[in-house]
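Remarks on the structure that follows.
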Amino acid sequence: MNDVTTETYETLKQSVLHTFAQLTGYNVSELSLTSHLENDLGVDSIALAEIAVSLSRQFQLNTPLLIQDINTIKDALDGILQREFQLSEKVEPAAIALSGDADLWLGNLVRQIFASHSGYDVNALALDAEIESDLGIDSVSVASAQGELFNTLQLNSETIIANCNTLSALKQCLAARLVQEKGQDWFEQRGRGQSDSAIDHDADTTAEVTPPTATPVAINAEIGDPRTMRDFVGIEHPDIFHKAREFHLFYQDKKKRQLYFYGMPLETPCKNRAVMFDEATGQHREFLMFGSNSYLGLSNHPEIIHAIQDAASLYGATNTGCRIIAGSNVLHLELERKLAKLKGRDDCIVYPSGYSANLGCISALTSRHDLVFTDAINHMSIQDGCKLAGAQRKIYNHSLTSLEKSLAKYADHPGGKLIVTDGVFSMHGDIVDLPRLMKLAERYGARVLVDDAHSTGVLGKTGAGTSEHFNMKGQVDLELGTMSKALSGLGGYVCGDGDVVEYLRFYSNSYVFAATIPAPVAAGVIASIDVMLREPERLAKLWDNIYYFRTRLLNAGFDLENSDSAIIPIVVGDDAKTLFFGRAVRARGMFCQTVVFPGVSVGDARLRISITSEHTREDLDEAYAILVASALEVGVPVNASAHQEENASVAEA
């Protein structure tokens, strides 16, 4: 039987596990090679067919995997190995025998470099700890750390070692690659302390290390540069601007092909329709606007505009200071009282932005002794707040079953515990199961923070958000949000117990050391809350629009995941097809967001549609027709009835 190196086997195994996790919703850590796909994991034949096709394409197999041959993940792995290496039997990885010194040397180097990229003390990094779920080190940091390891060890290969779960697994893969490229003797010398400048962190190795050069890419006539935005994160190069130069070439190519259209400027108020300057075509065009988060249409309400104008005349343009020095205005205090009352809490603190609210709150209340449990698809401001705090992040899969397993695993942790979740998930549109989450928090002694950025003004009888939606108003420890969406202003806030809010005012750096929102903005948000509560018909109209449009899209066969809010995703998956889909939609006069990495994971690309109360039934019908026609143009699946509708409309035209 042919031998397969540890590196080859481990890399393939982790890639296969990652693909199964991505397409089934499991965490990689929850998947066993020997679990029966249908009986143990509930993977049906339809899902398995998608996985088999994805793996066959991923590994460019001449003979595709057949679902009848796959009962376990190991069956799929063995099938790939047999096709890749023409093996006649199933294989196990060949072990690499290293001396204790060499193994210790490489393990210490891996820990040292990962410590520098993650903020951990090197002594806190256990080799057998799960990189993501135990240590909370994200994929961007992993890629950056691996890049430094490749440069430090002067490895020829530029291929990132895919998805090793632990530092120990990564160490094994590096060992195999080192033995292959440099030989066993070189490796053993390192372990005996006979290191060269390539692994001397105190030496200046810039002149000796040849930076990796960009691998030539085949430019496809349609997609152009085949890279994704993920490929420009953590590029190792002596010039820190190198990644920017590379990205510029990539971005200009995408703009030229009208695939990227980020930052198109508005030339009129943003309502159900808006005029924008289309930089790709050089035209001033009116679009159906489905990219606005002004869910209740308050951003153009005359009463709110007048409130902003009056406050500017009375208090000036801005306060030019932070709140605890000379930046507080009576309107800030009034706004905090209104927000606290809306949420049913004692007090409220207003931050310069929703992003800074998450950063400031999480970093002030947690430290390295504490655990923060965060949903894998939480907003980036939550993830960054966890990093800034230095607390141990425990990322759970987008499932409360996954959260429960993680809480149970760390039930005896002596430090504090905080569960952080979006109320409405910003790129997916689904709503957290708050009652179940609160029961888990109570059982395991954890506090809860809910980010209501896309819930306030959308969920609940009065628009108060997630807790009101579940009749749990005032029961969540911390309710956080932004005023830049339904409330049509700017800034973020946290509502909670009075003593907790008081603590945040003095220990939340993004509040203490930052200028606050201008008084006119505060006046506008105060007016927005008043109008929202006084005109409940806006919320009723919003939900009428959501139900109508969502039903039409579902009947057409679009994949909307579990959306149940004003955010409706149309999930495509493939980046290139999603970019073409977005281009076709925009060409027909509809503006919505085309979301690829880093907004979502690579392979989870989508269009993101935002519904507002300002949309008319005619707007929704026209948008539906545009989406169906565009989907048919680029090959996004729709069902037969939608296809017939499109043919009929074309015939009438």
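From the backbone N, Cα and C atoms, a Cβ is placed for every residue, glycine too.
The pyridoxal 5'-phosphate binding site annotation in Swiss-Prot covers G354, Y355, S426, H454, T482 and is backed by similarity to another entry. Counting every protein chain shown, 23 other Cβ atoms lie within 10 Å of the Cβ of G354 (pyridoxal 5'-phosphate binding site). When secondary structure is read from DSSP and collapsed to three states, G354 (pyridoxal 5'-phosphate binding site) falls in the helix class.
The 10 Å shell around the Cβ of H379 (substrate binding site) contains 23 further Cβ atoms across the protein chains shown. The substrate binding site feature in Swiss-Prot is assigned to H379; the stated evidence is similarity to another entry.
For 7-84, the entry in Swiss-Prot reads domain 'Carrier', with the evidence type sequence analysis.
For the mutagenesis result S45 to A, the note given in Swiss-Prot is The pyrrolyl-beta-ketoacyl moiety is formed.
In Swiss-Prot, the entry for mutagenesis S139 to A states: The pyrrolyl-beta-ketoacyl moiety is formed. The structure shown retains the original residue.
A gap of 12 Å separates the Cα atoms of T482 (pyridoxal 5'-phosphate binding site) and H379 (substrate binding site). In this structure, the binding-site residues under consideration are S426, T482, and the one with the smallest number of other Cβ atoms within 10 Å of its Cβ is S426. The DSSP breakdown of the domain 'Carrier' (7-84) into helical (H, G, I), extended (E, B) and coil residues amounts to 50 helix, 2 strand, 26 coil. Of the listed binding-site residues, namely Y355, H454, the sparsest CB environment within 10 A is found at Y355. In this structure, H454 (pyridoxal 5'-phosphate binding site) belongs to neither helix nor strand by DSSP; it is coil.
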